[in-house]
Structure formats: structure tokens, C-alpha cells
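Student: Once you've had a glance at the structure underneath, I'll fire off some questions.
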Amino acid sequence: MEESSGLSSMKFFSDQHLSYADILLPHEARARIEVSVLNLLRILNSPDPAISDLSLINRKRSNSCINKGILTDVSYIFLSTSFTKSSLTNAKTAKAFVRVWKVMEICFQILLQEKRVTQRELFYKLLCDSPDYFSSQIEVNRSVQDVVALLRCSRYSLGIMASSRGLVAGRLFLQEPGKEAVDCSACGSSGFAITGDLNLLDNTIMRTDARYIIIVEKHAIFHRLVEDRVFNHIPCVFITAKGYPDIATRFFLHRMSTTFPDLPILVLVDWNPAGLAILCTFKFGSIGMGLEAYRYACNVKWIGLRGDDLNLIPEESLVPLKPKDSQIAKSLLSSKILQENYIEELSLMVQTGKRAEIEALYCHGYNYLGKYIATKIVQGKYI
């Protein structure tokens with residue numbers, strides 16, 4: 001596989017590069033697939049034919065770096081230029097090698113037909129066409145990331161649409177091309193579903209008189225805040241990804257942050273390592289997102305729950321940390337992405353061995369959440 005040294009790699013310092021996925025037009029993505037195939041055929045037809053290894057950007061933590069914002073408030077995780085090899089002649093990577101070409105074949109067909117598919121739809125297509133190579137969604141997801149790492153272009157450029165779990169509600173008007181504007185304050189407690197079509201999101205007109213954007217970890221908490229119309233008392237827009245954020249929800253938030261750069265973005269999560277990990281995904285991106293990790297990072301602030309809120313919660317509402325929590329805490333502490341006050345919060349969780357859920361605040365009444373958020377905002381208690 002021939003590689004251009006300048007392809008999709010941005011130099012920061014003399015020893016530091018950011019490897020990233022380009023956003024391409026369909027014909028440009030097809031061209032990169034064609035070049036990959038032609039390079040393979042050229043090697044096979046040479047006087048000394050051989051199966052070439054695939055050089056893929058290494059998506060492990062050892063190849064990750066942190067860019068701490070200097071000219072902006074945004075910091076993010078990114079992958080550097082260390083490569084890993086996938087070979088047909090290696091028993092451990094042979095199937096992965098074939099999967100890459102199978103996924104590229106389907107993507108090429110999708111792009112020719114000017115269609116888009118979700119990764120779930122892609123899984124069922126590959127399961128039908130190549131059952132010996134694709135038996136799980138995880139194998140498809142990894143293969144898609146391998147193709148992104150090989151071609152250096154985004155999933156969306158390959159015709160793969162993000163599956164979105166995201167919802168938005170509050171003081172925001174959204175107008176998709178050729179459609180009537182949607183008032184997100186009038187969509188009921190279920191909110192308005194964020195589309196997985198990134199091109200549509202990119203071309204949606206946004207209008208707001210909000211003063212804050214508030215990300216809520218849990219769907220049930222989002223539902224409560226919207227049902228109580230808290231956005232009428234705190235001029236804000238609520239967003240939830242129902243847990244760990246998907247690409248579409250992160251794209252939507254990033255679009256809002258660039259459209260309305262003066263709006264603070266506040267995050268409400270459970271006081272546990274998983275809640276902090278969710279916040280960090282919005283704030284820095286994640287290694288699991290590969291070459292697209294850095295693209296949608298936003299300067300979010302942690303409004304709660306935090307250690308100084310424990311005095312608001314009955315002792316019996318605190319729950320012991322689970323083994324999974326301890327694993328996440330260890331991973332976060334070793335990642336070197338956390339700022340000092342985040343480390344202090346995480347260390348307190350580990351020291352106490354306890355976790356607290358947002359719902360524990362209901363001991364003060366079901367309408368207390370809005371008052372809690374308002375107090376935090378007025379006192380400027382977010383980090």
C-alpha cells in the first residue's frame with residue numbers, strides 16, 4: 001500500500017502529528033478506494049507478487065496524545081502517526097485483513113448508488129454476504145474503523161450514517177433545508193430526535209435565545225427537566241445522548257458551540273467514574289472513535305453531581321462502587337487527560353468507595369432538579 005507522507009496528518013510540533021480523517025465528497029472517497037485496490041492489484045501483478053500488509057493508524061492509547069488548548073479553550077485527544085500492520089499471511093490478522101476489503105467493497109457500492117446506511121444496516125448486509133467473516137456488530141465496527149484508518153476519511157464520507165440516540169429540547173429553533181422550523185420547546189417531554197445525517201445537521205439553521213446549553217447524561221433526567229419546562233426558568237437548551245455520546249450527538253453539540261460560541265456548555269452526570277468518562281468524551285473525544293476522535297471536542301464544564309453535593313444526598317442513597325467503576329477510574333487516571341480538579345473528584349470517589357446518582361436529589365422533591373441547576377449557575381459552581 002503506497003502512502004503519501006502528507007496525507008491527513010497535521011504537524012503541531014517537530015515530533016508530534018495529528019492523524020485525522022478527511023471529510024470527502026462521494027467521488028473523492030470512491031477515488032481513495034480505487035487507489036487502494038489498484039495498489040493491491042499492481043503488487044499482485046508484479047514479477048515478484050506478494051500480498052501487501054495493510055498499514056493502519058494504531059488506535060491504541062500508546063499512540064494517543066493530548067492537545068491542550070492554547071489559542072482556544074478546547075483540548076482534545078488525537079491519534080499520532082504510529083502504524084499497525086494487518087496481514088493476510090498472519091493467522092491472527094488474516095480475517096481482519098479480508099474484512100477491510102469486504103467493507104470497502106460495500107462502501108464503494110453505497111457511494112455509487114448515492115445511498116447512506118447505518119452501521120447496523122451494514123452489519124446485516126455483511127452478515128448476509130460474508131457470514132464467515134462477520135458474525136457480530138463489533139467486528140463490523142472495528143472493520144469500519146480500520147477502513148477509516150486506511151483511507152483517512154470519515155465514516156460519513158464512506159456513506160455510513162451515524163446512529164443517533166440524541167435528543168434536544170428547550171429554547172432552540174431548528175430548520176432543515178426546505179422544511180418548516182421546529183420549536184424544540186414545543187416537542188413535549190420526549191424532545192426532538194437528533195438525526196444521524198451529519199450533512200443535514202451541518203445545513204440546519206439554528207436560532208436560540210438561550211444563555212446555556214446543558215447536557216444531561218440520563219434520558220429519565222432529561223425527561224423530568226423538559227416535562228417541568230425548566231428551560232422557561234433557566235434560558236437553556238437541554239441535550240441528552242442517553243449515556244455515552246454517539247457521533248451525531250457530538251456533531252450536533254459541536255455545531256451549536258460554533259454557531260453560539262458565547263453559550264457555556266454545562267454537563268450534568270452521575271457522581272461516578274462512568275459519569276466523568278461521559279463528560280470527558282464530550283470534552284476531549286475518545287480513542288475508540290479513531291481518527292475522528294478529536295473533531296467534535298467541546299469546552300464543556302462540569303456542573304454536577306460533584307463531591308460537594310454529597311451533603312445534599314442522604315447517606316443511604318450512596319451506592320458502593322462497582323468493579324467496572326474501579327476499572328474506569330483507573331483508566332481515566334492513567335490517561336493524563338484530566339485537569340487537577342477532575343482528578344480530585346475522581347480520587348474522592350475512589351477513596352470513599354461510593355457513587356451517587358442524580359435521582360438521589362429527588363429526596364428534596366421531584367421539582368428540585370431545576371432549583372439545583374439554577375443555584376449552581378448563579379453561584380458559578382461549574383468546573
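Glycine is no exception: its Cβ is also placed from the backbone N, Cα and C atoms.
Modelled residues match the original; the substitutions are not represented.
So Swiss-Prot has the following annotated:
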DOMAIN    24-167  domain 'Topo IIA-type catalytic'
MUTAGEN   Y124 to F  Loss of double-strand breaks induction
ACT_SITE  Y124  active site, O-(5'-phospho-DNA)-tyrosine intermediate
BINDING   E217, D270  Mg(2+) binding site
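Tell me about the setting of these features in this model.
Tutor: Look at Y124 (mutagenesis position): DSSP puts it in a helix. Packing around Y124 (mutagenesis position) is summarised by its Cβ count: 14 other Cβ atoms lie within 10 angstroms of its Cβ, all protein chains included.
In the three-state DSSP assignment, the secondary structure recorded for E217 (Mg(2+) binding site) is coil.
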Student: What Cα-Cα separation, expressed in whole Å, is found between E217 (Mg(2+) binding site) and Y124 (mutagenesis position)?
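Tutor: Given the Cα positions, E217 (Mg(2+) binding site) is 30 Å from Y124 (mutagenesis position).
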Student: Can you grab the distance from Y124 (mutagenesis position) over to D270 (Mg(2+) binding site)? Cα atoms, rounded to a whole Å.
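Tutor: Pair distance, Cα basis, whole Å: 35 Å.
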Student: Count, for each of the binding-site residues E217, D270, the other C-beta atoms lying within 10 angstroms of its own C-beta, and report the residue with the smallest count.
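Tutor: Looking at the binding-site residues E217, D270, the Cβ with the fewest others within 10 Å is that of D270.
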